[in-house]
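Asks: Below are the features listed in Swiss-Prot for this protein:
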VARIANT   Arg190 to Gly  In strain: B4
VARIANT   Gly237 to Ser  In strain: B4
VARIANT   Thr280 to Ala  In strain: B4
VARIANT   Asp281 to Asn  In strain: B2 and B3
VARIANT   Gly285 to Asp  In strain: D1
Amino acid sequence: MKKTLAALIVGAFAASAANAAVVYNNEGTNVELGGRLSIITEQSNSTVDDQEQQHGALRNAGSRFHIKATHNFGDGFYAQGYLETRLVSDYPESSSDHFGGITTKYAYVTLGNKAFGEVKLGRAKTIADGITSAEDKEYGVLNNKKYIPTNGNTVGYTYKGIDGLDGLVLGANYLLAQSRVPGGPSPFPRKQGEVYPQQISNGVQVGAKYDANNIIAGIAFGRTNYKTAGADFDPYGDFGLGRKEQVEGVLSTLGYRFSDLGLLVSLDSGYAKTKYYTTTDSSSGSQTITNPAYDEKRSFVSPGFQYELMEDTNVYGNFKYERTSVNQGKNTREQAVLFGVDHKLHKQVLTYIEGAYARTKTNDKGKTEKTGKEKSVGVGLRVYF
């Protein structure tokens with residue numbers, strides 16, 4: 001059987017959800033447990049102006065566990081709670097295999113109705129998360145969160161009930177601050193509870209995705225504001241906290257599935273404009289240096305494909321060209337390519353081999369051009385439960 005379009009796009013998340021075990025189902029209440037253990041052995045290297053580092057590793061690659069509880073009220077109304085963890089700490093450098101403390105990736109509650117849509121509150125994915133179509137298991141060359149945040153502390157609304165337009169999803173999200181200055185010892189002892197500098201202060205995004213009749217089309221727009229350091233947090237510019245103030249971004253995708261061939265071709269793209277504010281550095285009471293405001297523009301295009309080579313075996317890949325320019329003269333161009341093959345050994349066991357290569361050139365006024373290269377190849381195994 002040819003692979004369905006949903007399976008081609010949703011990928012591993014859909015697989016983990018499909019393999020979840022129902023541990024309780026009674027009187028309108030359903031509880032599911034699921035997850036996966038993921039291990040990859042890899043070889044990677046990076047080269048920047050003839051300086052090379054090579055790394056071989058056997059490590060965790062996104063192992064996770066989730067629990068979902070759904071309560072049906074009748075007349076199409078329902079409530080849902082969802083918790084998903086990762087088996088990796090916030091400080092992976094302390095453990096080269098990337099296994100660490102269990103952390104919360106998503107935790108949210110949902111109130112909804114099949115006819116009117118649903119409202120989601122908590123740490124969750126946003127409408128921007130599922131916009132692009134490119135497939136990858138580990139080395140994805142697209143970095144969508146630089147354009148629009150794909151998850152966070154959010155209040156979101158999703159609607160799927162438009163008559164005659166099955167496959168159309170409309171969504172909107174409002175992002176709230178998630179990172180705040182903690183209590184106790186801190187570089188900012190008098191700012192406890194305030195949004196941490198250069199972290200998301202608030203944001204809004206809207207989007208739509210159509211996935212039916214062999215056609216895929218989606219677009220999302222987001223405006224995200226970041227907490228500025230300013231004189232309150234860094235009056236003399238000593239901490240180097242960054243100057244990001246606001247990002248406006250767009251992500252889009254367009255694809256078509258040739259169902260008779262088991263082939264999906266797609267084109268992803270994005271554009272973002274980042275505003276950086278003016279700062280004043282002072283090394284002494286009598287001397288100040290003003291860093292003027294500037295804008296950074298970023299864009300990419302990425303054609304890709306997903307093809308069912310044979311039953312339970314799929315080939316996928318994509319190419320990306322990305323350009324970043326600053327109105328002060330600095331420009332960066334990146335070309336990247338990814339290719340992979342996956343095979344199901346069992347309905348709950350997936351193995352794959354994936355490789356990626358990226359080449360980056362950076363030009364700045366009065367400076368020598370810098371070239372960077374990254375190469376990665378890995379063989380992975382996922383066991384779902």
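From the backbone N, Cα and C atoms, a Cβ is placed for every residue, glycine too.
Original residues throughout; no substitutions modelled.
Describe each of these features in terms of where it is and what it packs against.
Replies: Its own atom aside, the Cβ of Arg190 (variant position) has 9 Cβ atoms within 10 angstroms in the protein chains shown.
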Asks: What does DSSP assign Arg190 (variant position), in three states?
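Replies: SS state of Arg190 (variant position) = coil.
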